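Engineer: Before anything else, here's the structure in question.
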Amino acid sequence: MSYRVKRMLMLLVTGLFLSLSTFAASASAQTGGSFYEPFNNYNTGLWQKADGYSNGNMFNCTWRANNVSMTSLGEMRLSLTSPSYNKFDCGENRSVQTYGYGLYEVNMKPAKNVGIVSSFFTYTGPTDGTPWDEIDIEFLGKDTTKVQFNYYTNGVGNHEKIVNLGFDAANSYHTYAFDWQPNSIKWYVDGQLKHTATTQIPQTPGKIMMNLWNGAGVDEWLGSYNGVTPLSRSLHWVRYTKR
């Protein structure tokens, strides 16, 4: 091989490496960095409220911006209300940016009532032009002495793990967390490891989301919602540590 050919190959390889490095850096820059957010006020640079639509299927309510509010106690409150007979409005808050591997923590109290769910999770999906990847911390209002962990990778779930807490989560604030890494997800309650997953781990960065909603057609999972309103769940702070 001549010197000129070798030189051209070296330049091509170097150019490809630089292009890939630039792409990787760009992809990394598109995800959010570490933050700690106490809910003393609503930070529109970090969060956005779902408003005016329903997820349909098992979600038996319409997301309303008014159902995401801040209290004088330094809390974010997500509410489930009824504007008219058998119609329900619910609350969902989500991050503006997407976030990747790292430690996700929330200090919160779920709502307590049969047929409802209080969630903290990461999500991305087809409407974002990505696979459906999701990592969940969920409280089923029918029994808030337990927490459910779950995750989806390219739409494949069925990884549910229900953990007995030893206390009623609806009565006081506790910290729930998951540490998402390329080869594992570890879930924590008040700093204590409760569950680890190591297979089919999600790879796609997603938005940080939190919501309160009532279900329909999933009575075996949630119990039959009895129409009680208003209901609310509270969040004191959220923290993300990129790593």
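Any Cβ shown, glycine's included, is placed from N, Cα and C.
These came from Swiss-Prot, pasted as-is:
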type: DOMAIN; residues: 29-243; note: domain 'GH16'
type: MUTAGEN; residues: D89 to N; note: 85% of wild-type activity
type: MUTAGEN; residues: E92 to Q; note: 3% of wild-type activity
type: MUTAGEN; residues: E105 to Q; note: 50% of wild-type activity
type: MUTAGEN; residues: E134 to Q; note: 0.2% of wild-type activity
type: ACT_SITE; residues: E134; note: active site, nucleophile
type: MUTAGEN; residues: D136 to N; note: 0.5% of wild-type activity
type: MUTAGEN; residues: E138 to Q; note: Complete loss of activity
type: ACT_SITE; residues: E138; note: active site, proton donor
type: MUTAGEN; residues: D143 to N; note: 65% of wild-type activity
type: MUTAGEN; residues: E160 to Q; note: 15% of wild-type activity
type: MUTAGEN; residues: D168 to N; note: 60% of wild-type activity
type: MUTAGEN; residues: D179 to N; note: 80% of wild-type activity
type: MUTAGEN; residues: D190 to N; note: 70% of wild-type activity
type: MUTAGEN; residues: D219 to N; note: No change in activity
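For each feature listed, report its degree of burial, its nearest neighbours and the pertinent distances within the displayed model.
Structural biologist: D89 (mutagenesis position) carries a strand DSSP state (E or B). Within the same chain, residues at least 6 positions away in sequence whose Cβ sits under 8 Å from that of D89 (mutagenesis position) are C61, T62, W63, R64, N66, N67, S79, L80, T81, S82, P83.
In this view, E92 (mutagenesis position) is surrounded by 23 other Cβ atoms within 10 Å of its Cβ, with every protein chain counted.
The C-beta environment of E105 (mutagenesis position), restricted to residues of the same chain at least 6 apart in sequence and closer than 8 Å, consists of T175, Y176, A177, V238, R239, Y240, T241.
Applying an 8 A CB threshold to same-chain residues 6+ apart, the list for E134 (mutagenesis position) reads F121, T122, Y123, T124, G125, N150, Y151, Y152, G157, P202, G206.
When secondary structure is read from DSSP and collapsed to three states, E134 (mutagenesis position) falls in the strand class.
Every protein chain considered, the tally of other Cβ atoms within 10 Å of the Cβ of D136 (mutagenesis position) stands at 22.
Within its own chain, E138 (mutagenesis position) has V117, S118, S119, F120, F121, V147, Q148, F149, N150 as residues 6 or more apart in sequence whose C-beta sits under 8 angstroms from its own.
A coil conformation is recorded for D143 (mutagenesis position) in the three-state DSSP classification, outside any helix or strand. All protein chains shown were included, and the count of other CB atoms within 10 Å of the CB of D143 (mutagenesis position) stands at 18.
In sequence order, Q148, F149, N150 are the residues of the chain that are 6 or more apart from E160 (mutagenesis position) and have a CB within less than 8 Å of its CB.
Sequence-distant contacts of D168 (mutagenesis position), defined by Cβ-Cβ distance under 8 angstroms and a gap of at least six in the same chain, are K112, T144, T145. DSSP assigns D168 (mutagenesis position) to coil in the three-state reduction, outside any helix or strand.
Counting only residues at least six positions away in the same chain, the Cβ atoms of G102, L103, Y104, I185, K186, Y188 sit under 8 Å from the Cβ of D179 (mutagenesis position). In the three-state DSSP scheme, D179 (mutagenesis position) falls into the strand class.
DSSP assigns D190 (mutagenesis position) to coil in the three-state reduction, placing it in neither a helix nor a strand.
For D219 (mutagenesis position), other Cβ atoms within 10 Å of its Cβ number 12.
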Engineer: Could you give the Cα-Cα distance between D143 (mutagenesis position) and D219 (mutagenesis position), in whole Å?
Structural biologist: 14
Engineer: Taking the Cβ of D190 (mutagenesis position) as the centre, how many other Cβ atoms fall within a 10 Å radius?
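Structural biologist: So the number of other Cβ atoms within 10 Å of D190 (mutagenesis position) is 12.
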Engineer: Counting distance between Cα atoms, which of the mutagenesis positions E92, D136, D219 is nearest D190 (mutagenesis position)?
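Structural biologist: It is D136, whose Cα lies nearest.
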